[in-house]
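Data first, discussion second: the structure below is written as structure tokens.
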Amino acid sequence: MSKDYQSLAKLSPFELKDELIKIASSDGNRLMLNAGRGNPNFLATTPRRAFFRLGLFAAAESELSYSYMTTVGVGGLAKIDGIEGRFERYIAENRDQEGVRFLGKSLSYVRDQLGLDPAAFLHEMVDGILGCNYPVPPRMLNISEKIVRQYIIREMGADAIPSESVNLFAVEGGTAAMAYIFESLKLNGLLKAGDKVAIGMPVFTPYIEIPELAQYALEEVAINADPSLNWQYPDSELDKLKDPAIKIFFCVNPSNPPSVKMDQRSLERVRNIVAEHRPDLMILTDDVYGTFADDFQSLFAICPENTLLVYSFSKYFGATGWRLGVVAAHQQNVFDLALDKLQESEKVALDHRYRSLLPDVRSLKFIDRLVADSRAVALNHTAGLSTPQQVQMALFSLFALMDEADEYKHTLKQLIRRRETTLYRELGMPPLRDENAVDYYTLIDLQDVTAKLYGEAFSEWAVKQSSTGDMLFRIADETGIVLLPGRGFGSNRPSGRASLANLNEYEYAAIGRALRKMADELYAEYSGQAQNL
């Protein structure tokens, strides 16, 4: 087993997972339990019902044009004149349908709470769900941006930021956001080969792997969370950000895999570092798990002018296949200031790159360069997330905004926390409780678990017997359970990451029992060796 693991040690945890699955699935008489991936097995149904019902209304709106050809399935573009009245009739005639009731409430919320033009909203939704026009503006549809922006500001704890000061770029999930941002930072000279980038560790593996690619060749500086501090960043680690050689700080908040939000002390520490030492520091925060946290506040809320926020709808709404996300930027930000401070020769080169977009290239904001770069600049006029995707994103946002009691959120939190309690109960340990814990994942610290079960001496022996990777292969081989190695996420502790989102409660009970059984067998082996000494 050791030889097998060593040959695969350089793989990303997500690629290593496939090898672990092969081993865990090798026994046809045993259930394979894959706790390695974060794809949730829950999803929001109401905004999806609304999406499909809206599609039926939109198709009928299309057929108001070219009605003489509807027998062969030809429709035209939706018309805004009278659309509100026709929609209200549709609602009245189909009020018994859950998705339709939600659409009716959405229209009321958009009109009465957000103060948006109801006809313009309906026309954008109908036109968007039909997918019959290019996304205009390419960055994001106008009304969809206003709706999603309200959701982002609320969920990221950024209520102090005026909504109109935030720009959004709708993207194909967090994956696309990361790829676009790294590439535009390089293309615009904001990150160059050899530059130092700080990375909050442990972290989602691509944040470690992307800077190491030859096309970026960045020098990584680890900002290490401390497991003894419940995975918070010590002040001494955050103080590394004072180094003027560090250009940007990448972090996932709440973290992945520890699944802990940054506490108020850490947020204030970063705020003070930026204010007193590093007003030029660029920050990129990926806050996809923020909606699972209690009283969450993003670095974007703390340092809005220094921070690019990446948010994906994938986990909270069970929408990994939809590929929905946004990049948020404050209108006054250090990314634009850094562009202004480039050498004249670099500015001239960028003038040439973006010359087809507008006469005054130097007024082009970084977020708009992201849009252009995402389509090789020349195709900027056809850039943008598909309009049906933007409609679903807007409906997800309205679903959360109208749920003022946060019933959906509380239900999901209870679900994943019950799963964690069940896993650790069967393992024979109390669940890991912390006010900053999010519990979407749990990082099972193999050294800590073995020490608590059978003492420090056994724990030291068990860790010496095999590497973490070997142990995870053994777990897969003997129990059929797939965990991802914590070390692959930048953790310095021997650990395995288990997602608490993608299996059912009884399956987490089985995982806990299987891990406990394996620990008992290891202890019996250890005890036998001790007696023979």
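Quick reminder: no glycine exception, Cβ is built from N, Cα and C everywhere.
Unsubstituted: the structure retains its original residues.
Copied from Swiss-Prot, the annotated features are:
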- Gly115, Asn256, Arg497: L-aspartate binding site (BINDING)
- Tyr134 to Phe: Slightly reduced activity (MUTAGEN)
- Lys315 to Ala: Slightly reduced activity (MUTAGEN)
- Arg487 to Ala: Loss of activity (MUTAGEN)
Looking at the recorded positions Lys315, Arg487, Arg497, which sits with the largest number of other Cβ atoms within 10 Å of its Cβ?
Arg497
So, in DSSP terms, is Asn256 (L-aspartate binding site) helix, strand, or coil?
coil
Reduced to three states, what secondary structure does DSSP give Arg497 (L-aspartate binding site)?
strand
Using only the Cα atoms of Gly115, Asn256, Arg497, which the record gives as binding L-aspartate, return the largest interatomic distance in Å, rounded to a whole number.
45
Which residue, out of the recorded positions Gly115, Tyr134, Asn256, shows the minimum number of other Cβ atoms inside 10 Å of its Cβ in this structure?
Gly115
Just give me the nearest neighbour of Gly115 (L-aspartate binding site) among the mutagenesis positions Tyr134, Lys315, Arg487, Cα to Cα.
Tyr134
Of the recorded positions Asn256, Lys315, Arg487, Arg497, which one has its Cα closest to the Cα of Tyr134 (mutagenesis position)?
Lys315
If I take the alpha carbons of Arg487 (mutagenesis position) and Asn256 (L-aspartate binding site), what is the distance between them in whole Å?
12
Should Lys315 (mutagenesis position) be counted as helix, strand, or coil on the basis of DSSP?
coil
In whole Å, note down how far the CA of Lys315 (mutagenesis position) lies from the CA of Asn256 (L-aspartate binding site).
13
